[in-house]
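Quick look at what Swiss-Prot annotates:
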MUTAGEN   THR14 to Ala  In 4Ala; abolished phosphorylation by CDK1 without affecting G1/S-phase transition; when associated with A-18, A-45 and A-160
MUTAGEN   SER18 to Glu  In 4Glu; phosphomimetic mutant, does not affect G1/S-phase transition; when associated with E-14, E-45 and E-160
MUTAGEN   SER18 to Ala  In 4Ala; abolished phosphorylation by CDK1 without affecting G1/S-phase transition; when associated with A-14, A-45 and A-160
MUTAGEN   SER45 to Glu  In 4Glu; phosphomimetic mutant, does not affect G1/S-phase transition; when associated with E-14, E-18 and E-160
BINDING   HIS61, HIS72, CYS80, CYS83  Zn(2+) binding site
MUTAGEN   SER107 to Ala  In 3Ala; abolished phosphorylation by ROCK1, leading to delayed entry into S-phase; when associated with A-32 and A-159
MUTAGEN   SER107 to Glu  In 3Glu; phosphomimetic mutant, leading to decreased transition of the G1/S-phase; when associated with E-32 and E-159
MUTAGEN   SER159 to Ala  In 3Ala; abolished phosphorylation by ROCK1, leading to delayed entry into S-phase; when associated with A-32 and A-107
Amino acid sequence: MADKAKPAKAANRTPPKSPGDPSKDRAAKRLSLESEGAGEGAAASPELSALEEAFRRFAVHGDARATGREMHGKNWSKLCKDCQVIDGRNVTVTDVDIVFSKIKGKSCRTITFEQFQEALEELAKKRFKDKSSEEAVREVHRLIEGKAPIISGVTKAISSPTVSRLTDTTKFTGSHKERFDPSGKGKGKAGRVDLVDESGYVSGYKHAGTYDQKVQGGK
């Protein structure tokens, strides 16, 4: 008798996973990684100190392309002047320029925030000679912390005889004078057009309309 056929193994009834869209999977994974990285970066990035905020304000002053991470010599001098690091006695403009040239790299034209702090340490020794090194640095930092560039150079009006002649209505003569009232306000059309005076009085007569008052006063 022939051997009975062995029963076939039961098929795996677990349905196979349907293949997903690879592009969607990659996008989801990328978003997950970016969100995790953003969270870690936000937690790792400390808040700027008041000194570094002042550094960045002066670093970008007058330069729309500046990032605030490096400072030019001109802005360094302005910071020292506006924040009164330069007192004209212990620290002068020359001292500030010398320190900047000493701290920056030979082929560089700017200084970083770390170099900025080194430069302040150099100036602190001169600015506060009667204090210890640490106290002097703290005093210099207090002069700068929270400060911003002082905006100056506002154009002022310059009075000159020529300008005054052209703008002061009280000095106008002839037909130009008739276009403005005593307050300097323009009369409009009345100041440009010769209107016929039909009052019966001679032009320029100053007592027009006073006859009736005189007659009534004499009675």
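Going from the start of the chain as shown, residues are counted 1 onward.
Just so it is clear, glycine is given a Cβ too, placed from its N, Cα and C backbone atoms.
Every residue here is the original one, so none of the noted swaps is modelled.
Note that the coordinates shown come from a computational prediction; the quantities given were computed from them, not determined experimentally.
Swiss-Prot feature annotations superimposed on the structure.
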{"residue": "HIS61", "record": "Zn(2+) binding site", "DSSP class": "coil"}
{"residue": "HIS72", "record": "Zn(2+) binding site", "DSSP class": "strand"}
{"residue": "CYS80", "record": "Zn(2+) binding site", "DSSP class": "helix"}
{"residue": "SER107", "record": "mutagenesis position", "DSSP class": "coil"}
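Note on proximity: among HIS72, CYS80, CYS83, the binding-site residues of the record, the Cα nearest SER107 (mutagenesis position) is that of HIS72.
Other Cβ atoms within 10 Å of the Cβ of SER107 (mutagenesis position) number 5 in total over all chains. Neighbour density around each Cβ, counted as other Cβ atoms within 10 Å, peaks among the binding-site residues CYS80, CYS83 at CYS80. Cβ-based neighbour count (10 Å, all protein chains) for HIS72 (Zn(2+) binding site) stands at 19.
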